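Heads up: the structure comes next, in structure tokens.
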Amino acid sequence: MAQTAYLKVTRIAMRSASNLSKRRVEELNSGLGELRQLLSCVVCCQLLVDPYSPKGKRCQHNVCRLCLRGKKHLFPSCTQCEGCSDFKTYEENRMMAAQLLCYKTLCVHLLHSALFGELAGMRPQVARELVPRIKLPPKTTQEFIREGSNISDTFDIFLPQPDLPFLKDMPTSLPAETPPTSAVTTPELPYDHHLNISDIEAEAAATAEQGHFSPLPLLPTGSRMGMLSHAGQIVIATESSESGFMDQAWTDQVDLSGTVSVSKYTNSGNNFAVSYVMPTSATTKFDPQELQIGQVVQMADSTQLAVLAAVEETVETSTQLTVLSTTVEETVETSTQLEVLTSAEEPNEISDQLANLQVEESDEALVEETVEEAEGTSIPSEVVAEHMEEDQHLDVHTSQSPTQTEMEEAVEEHVATKTQLGHVQTELQDAESLQKDFEDAKAAAEEAKEKEKDLHAISAELQKEDSDEPTLKRKRTRTLKASQAAKIEPVPSEVKTKVQSGKGALRRIRGKDKEEKVKPPKPKCRCGISGSSNTLTTCRNSRCPCYKSYNSCAGCHCVCCKNPHKEDYVESDEDDDLEDFEMPKDVPEPMTQSEEPVVAEPRQEENSMAPPDSSAPISLVPLNNLQQSQHPLVLVQNEKGEYQGFNIFQGSKPLDPVTVGFTIRVQLQHTDGFGSLPQYAYIMPTIDPPNPPAPSLSPPPPPAPDREVIEPPAKKFRTSRTRRGRANFSALDTVDELVSGGSRSNSAAGDRSSATDNAHSLFEEIMSGSDDL
């Protein structure tokens, strides 16, 4: 249906507006409205975007991809696609997408044709049918044409774009597309083709009746498909705006004998040409009789282009010459300025140059830069001598200057040079003083190094003596070491006071002072790399310095470290200074266990405090974060089987878990390399529940009184009371007696008058017994 409506509208749109009757214009108006309905979404009533159609339906009620689940505005409602509302019932319709591109091209053609003016003020009149359709928005036909020409064409997004810069500004078109033509601009074909224009087409081109003979493309002008593969024709339109309203067609003839074909795109590889109407007063070298409408001219033979190119070259060369001349003049000026400044034999030129420098600010900046480059980073004595000679020449020749202004300027320059020399001399003196201070500081640093070497030798001897002694002797040697360091401390302070005047030397001395404060390195653990046959036992013999000093192994290379000492007496170098002032009075002796020798070694902070009171109760303090534990860690298992961290205290003093009896110790794994989790933790042994007390010999308690349970009386059934046990009744032995009324004779029921009485009495007996149930 949409293709049929498109073909009907296209046949009318390809005709000339001057030959169309009013009825044809109305048909075009109604056809555009019908085509707009068929190409619209039945949900949003706009032109389709990514059209989808119902599967297996022929109603052709298309929707946009984003409107699949929306409410359809069809009047009347469609019974075929009423239940279609998801991607399972809709499928993509690419034919409708191509139809939309054709509709866009049609609207672009109508927008630039004379038919657009004929449709001014008209609204599309759609015939009322019983077919379900949408209602068009309240717009005019011209507004619908503008809407169709502005359809966003997304099909050429992923196509290759032209790489050359001049192709980006070219109007995009397809090889088969023919743009609107006019008397001023006519399209041309490539050079190897010739355009055959009939008389009707020439008349239409001259009277501005464009396009009724040209084929209409199937893709819009915005598409760039095939741009690089095919050398398409260049389209040049007079204006991109829509054509206005015209009361009647333009029938005036235009003289096209003076047209000149000039290349539009000189950078392109193809020799395209466009015909322009030149004014009669224009002087051209072309013969007007030789050129016709649409004639192709090869631009390689054109002389005007050569003239233009030559003019451009001359202009470029002239600008280059001017630039070169200015640069040469500037270089000459700078060179003359440098020569004047460096030569001391021409003082008159120096004074003239100084006068010019004060007038021209740009030249003054250049001179300052050249002077700074000439001086360099260091100022030798030869430069100072040259400045002195220049000062002498200035003093001699200032009287010879012809004008008073030059004399004053020379005097000012002389004063400036003197001040510069004074600054240079002061800087040299400062440098000499800094060098002297640096030499003094260097000598002091060497003396400090020698003393430090002596200190290293003394500490090594003390460590050898301390190898077989207990922990207390080790601490005494540290006090001696600290006293030796205290004696040497005043030396770098004196060095600092000497070198406060210098700048760079002071920084070097400060760095050396820090190096002097560094204490000698502790002996490294060589466990695992000592070359012994059994590397698993090297951590527990006398060859391990860490084991001998009752410390944990530092940098151990063993397969499995067997050193039982997992805590150091002194954790950092700062604790050595604290030991000199705070010595513990009582040091607890280490406790040994049968399973594994574990030494309880309290930290320096615990040693500095008084021993805990033995009478104080022992308490466990829970920890929220195990990494914040500053004391030995104790793990206690709760009722859920989970372990929780605690610190053990006696009063306010921390305790070592070994002293309490916690002998089970586990190694903790560090999942985070930046944490401070303790290496080992002690597990609190599980406390067995107390045994039940033994039974006492006291008499057993009296038994509990029995509770009387009141139960409802059992259902009593009436016992079978024989008739013999009752008065005036005899037992009925057989059924015959019951039927015969109690007679023992074999007689039928009703033979005697007392049969009914007996039956009544029996019934009353049965009913009276039901009261006892």
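Cβ atoms are placed via backbone N, Cα and C, with glycine included.
Of all Cβ atoms in the protein chains displayed, 16 besides its own lie within 10 Å of the Cβ of CYS44 (Zn(2+) 1 binding site). As annotated by Swiss-Prot, Zn(2+) 1 binding site applies to CYS41, CYS44, CYS64, CYS67, with the evidence given as similarity to another entry.
Annotation source Swiss-Prot lists Zn(2+) 2 binding site at CYS59, HIS61, CYS78, CYS84. Close to CYS78 (mutagenesis position) in the fold, though at least 6 residues off in sequence, lie CYS59, HIS61, LYS72, PRO132, each with a CB less than 8 Å from its CB. Secondary structure at CYS78 (mutagenesis position), as computed by DSSP, is coil.
Residue environment of HIS61 (mutagenesis position) contains 23 other Cβ atoms, counted within 10 Å of its Cβ in all protein chains. Among the mutagenesis results in Swiss-Prot, HIS61 to Ala has the note: Abolished localization to X chromosome and incorporation in the MSL complex without affecting the E3 ubiquitin ligase activity. The residue drawn here is the original one.
Under mutagenesis, Swiss-Prot gives CYS78 to Ala with this note: Abolished E3 ubiquitin ligase activity and incorporation in the MSL complex.
Swiss-Prot lists GLU82 to Ala among its mutagenesis entries, and the accompanying note reads: No effect. For GLU82 (mutagenesis position), the same-chain residues lying six or more positions away in sequence with a CB closer than 8 A to its CB are LYS72.
Annotated domain 'CXC MSL2-type' per Swiss-Prot: 520-571, in sequence order.
Over all protein chains present, the Cβ of CYS539 (Zn(2+) 5 binding site) has 23 other Cβ atoms lying within 10 Å. Here Swiss-Prot flags CYS539, CYS553, CYS558, CYS561 as Zn(2+) 5 binding site, drawing on experimental evidence.
Here Swiss-Prot notes a mutagenesis experiment, ARG543 to Ala, with the remark: Abolished DNA-binding. Abolished DNA-binding; when associated with A-526.
Of all the Cβ atoms in the protein chains shown, 22 others lie within 10 Å of the Cβ of LEU633 (mutagenesis position). Under its mutagenesis entries, Swiss-Prot includes LEU633 to Ala with the note: Weakly affects interaction with Clamp.
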Comparing the Cα of CYS64 (Zn(2+) 1 binding site) with the Cα atoms of the recorded positions CYS84, CYS539, ARG543, CYS553, CYS561, the shortest distance belongs to CYS84
Simplified to three states, DSSP reports CYS59 (Zn(2+) 2 binding site) as coil
Across all protein chains shown, the one of the binding-site residues CYS41, CYS59, CYS64 with the most other Cβ atoms within 10 Å of its Cβ is CYS41
One of the recorded positions CYS41, CYS67, CYS84, LEU633 has its Cα closest to the Cα of CYS539 (Zn(2+) 5 binding site), namely LEU633
Within 8 Å of the Cβ centroid of CYS41, CYS44, CYS64, CYS67, the other same-chain residues by Cβ around the recorded Zn(2+) 1 site are VAL42, VAL43, CYS45, GLN46, LEU48, VAL49, VAL63, LEU66, GLY70
Close in space but at least six residues away in sequence, with Cβ under 8 Å from that of CYS561 (Zn(2+) 5 binding site), the same-chain residues are CYS527, CYS539, CYS553
By Cα geometry, the one of the recorded positions (CYS84, ARG543, LEU633) nearest CYS41 (Zn(2+) 1 binding site) is CYS84
Excluding its own, the Cβ atoms lying within 10 Å of the Cβ of ARG543 (mutagenesis position) add up to 14
CYS44 (Zn(2+) 1 binding site) and CYS84 (Zn(2+) 2 binding site), compared by Cα position, are separated in whole Å by 16
